[in-house]
Amino acid sequence: MFDPESLKKLAIEIVKKSIEAVFPDRAVKETLPKLNLDRVILVAVGKAAWRMAKAAYEVLGKKIRKGVVVTKYGHSEGPIDDFEIYEAGHPVPDENTIKTTRRVLELVDQLNENDTVLFLLSGGGSSLFELPLEGVSLEEIQKLTSALLKSGASIEEINTVRKHLSQVKGGRFAERVFPAKVVALVLSDVLGDRLDVIASGPAWPDSSTSEDALKVLEKYGIETSESVKRAILQETPKHLSNVEIHLIGNVQKVCDEAKSLAKEKGFNAEIITTSLDCEAREAGRFIASIMKEVKFKDRPLKKPAALIFGGETVVHVKGNGIGGRNQELALSAAIALEGIEGVILCSAGTDGTDGPTDAAGGIVDGSTAKTLKAMGEDPYQYLKNNDSYNALKKSGALLITGPTGTNVNDLIIGLIV
């Protein structure tokens, strides 16, 4: 029988080891030898860019003529021989984003039909790789991105707008590289692995239209300038002939690993979904309800059980607190699980960061909400104010891993004994 502390340690162990299964260096090293590449320009963009680039360098060495890496602040792990390594803003682009994107375009503008760009792409690329269309300022992009992120819009909707305001998104980067070829290795952080949505699809034909982008802005009541509206009307490319793409990792892989690890530990384990994409607090309440069903009725699984969920929820920010979707999901579940023994829920961003915080997510049990109440705090008020970070910090329920170097959505595990 597990005591609360050992159950907590086990949940964290399963989460961490599952994430290791989608470490980008492993996937890159497995894929590159099959591609017969020589004398390439390497461009790596995203939260996993550094590790992907390092692995590519270890495989290809001097076959890489030039390498440029663009990743999130704090995600570079040091120099790579003869590579230029930059860090930039996420989830909102900043001045460094613009500078580094210009640098990448300088490189590819010199290429001809005999050249190849090895494009290593991972989640976060929408913010880290950006150059607005003429007439649109960085400030306008920042304001619009922030509004979309707070609106509750899905990642597909957000990226539909982003693609229509960018010189590199929605297939425009591959269009700019032409007549050179793009060989892309993609680590997916998008449910369904849609290549036109991952990092806003810089090297894939865009299936969305200008009309779609305008409808998203209208749906969420987001005001924009006339210059932004004019820019959106410039349609993205719908056909590209110079692109070869390889998908090397996704949320299905991390969930499969979690299931396998839980079974090894003696749990009845099942993946409930890899497409969780509702409001974070609703997801927390829903997952808690299934955990209670297992706890008290032994269905849909008998105890000891491990319920595994993959996906990416959204948070419609109405309060002025701090947190992220995984922390909000965990806090919501903690409220629903209050007082129940032998249950634990761990919700984590596979990149090790959740919202604008230092936490990867939260790990809660039946005592989390009780701990807050014993301090004279109301957990529901924290949830209402979108202040999950401070609630979980006070109750000792934050999950802090540091940047993992990968990014394939979120992993949620519920253990019931």
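FYI, residue positions are counted from 1 along the chain as it appears here.
Cβ coordinates come from backbone N, Cα and C, glycine included.
Quoted from Swiss-Prot, the note on mutagenesis experiment K47 to R is: Significant decrease of the kinase activity with a 180-fold decrease of catalytic efficiency. Quoted from Swiss-Prot for the published mutagenesis K47 to A: Very low residual kinase activity. Listed in Swiss-Prot is the mutagenesis experiment R325 to A or K, annotated as follows: Significant decrease of the kinase activity with a 17-fold decrease of catalytic efficiency.
Within 10 Å of its Cβ, the residue among the mutagenesis positions K47, R325 with the fewest other Cβ atoms is R325. For K47 (mutagenesis position) paired with R325 (mutagenesis position), the C-alpha to C-alpha distance reads 18 Å. In the three-state DSSP assignment, the secondary structure recorded for R325 (mutagenesis position) is helix.
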